Amino acid sequence: MTEIERKFLVATFPDGELHAVPLRQGYLTTPTDSIELRLRQQGTEYFMTLKSEGGLSRQEYEIQIDVTQFEMLWPATEGRRVEKTRYSGKLPDGQLFELDVFAGHLSPLMLVEVEFLSEDAAQAFIPPPWFGEEVTEDKRYKNKALALSIP
């Protein structure tokens, strides 16, 4: 499946109704690998995700795993982890966004992502005033880099 998204720093936390869920992610690959293999605990659900390289558009495959599989693989992510709270909401035009507030050594970093059905829609998107600088193409803001305390 192709994932098309743009990522921004957050200038100010948005007003409105948001749904929050705690996340922890660990990476089985390093930032220099051409693919990304990630484990994620999202509330009480567990996932393994494979992503290709890319900025605006890249391939993504995700499967749900059980807690036993997650806990068996989690130790292999030591030193390559992030913890955050993900807030989901809608922009005034109905477009969904996901805002991540990072914990621990990455606090007070906040990033917001918006996914699109096409690259044309992504290019036409005008971010609202509470969005900050765009970092879609900046590899330092990929979660696998953040897991190593970069930037």
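Glycine is treated like the rest: Cβ placed from N, Cα and C.
As the structure is a computational prediction, the values presented were derived from the model and not from experiment.
According to Swiss-Prot, the feature active site, proton acceptor maps to TYR27. If you look up Swiss-Prot, you'll see 1-148 marked as domain 'CYTH'. Quoted from Swiss-Prot, the note on mutagenesis experiment LYS7 to Ala is: No effect on hydrolase activity. Here the residue is the original one, but Swiss-Prot notes a mutagenesis experiment at this spot, TYR27 to Phe: Strong loss of hydrolase activity. Quoting Swiss-Prot on the mutagenesis of LYS51 to Arg: The affinity is strongly decreased and the catalytic efficiency is at least 1000 times lower than that of the wild-type. Manganese ions do not induce a significant activation. Looking at Swiss-Prot, you'll find the mutagenesis LYS84 to Ala noted as follows: It is 10 times less active than the wild-type and the affinity for PPPi is 2 orders of magnitude lower than for the wild-type. Mutant is more strongly activated by manganese ions than by magnesium ions, and the inhibitory effects of calcium and zinc ions are less pronounced.
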Counting across all protein chains shown, how many other Cβ atoms sit within 10 Å of the Cβ of LYS84 (mutagenesis position)? 23
Of LYS7, LYS51, LYS84, which is closest to TYR27 (mutagenesis position) if I measure between C-alpha atoms? They're all mutagenesis positions. LYS51
Proximal but sequence-remote residues of the same chain as LYS7 (mutagenesis position) (Cβ under 8 Å, at least 6 apart): LEU111, VAL112, GLU113, GLU134, VAL135, THR136, TYR141
At the level of the C-alpha atoms, what whole-angstrom distance separates LYS84 (mutagenesis position) and LYS51 (mutagenesis position)? 20
If you average the pLDDT over the domain 'CYTH' (1-148), what number do you get? 94
Tally of residues which DSSP labels helix, strand or coil - the domain 'CYTH' (1-148): 27 helix, 71 strand, 50 coil
Ranking the mutagenesis positions TYR27, LYS51 by other Cβ atoms within 10 Å, which is at the bottom? LYS51
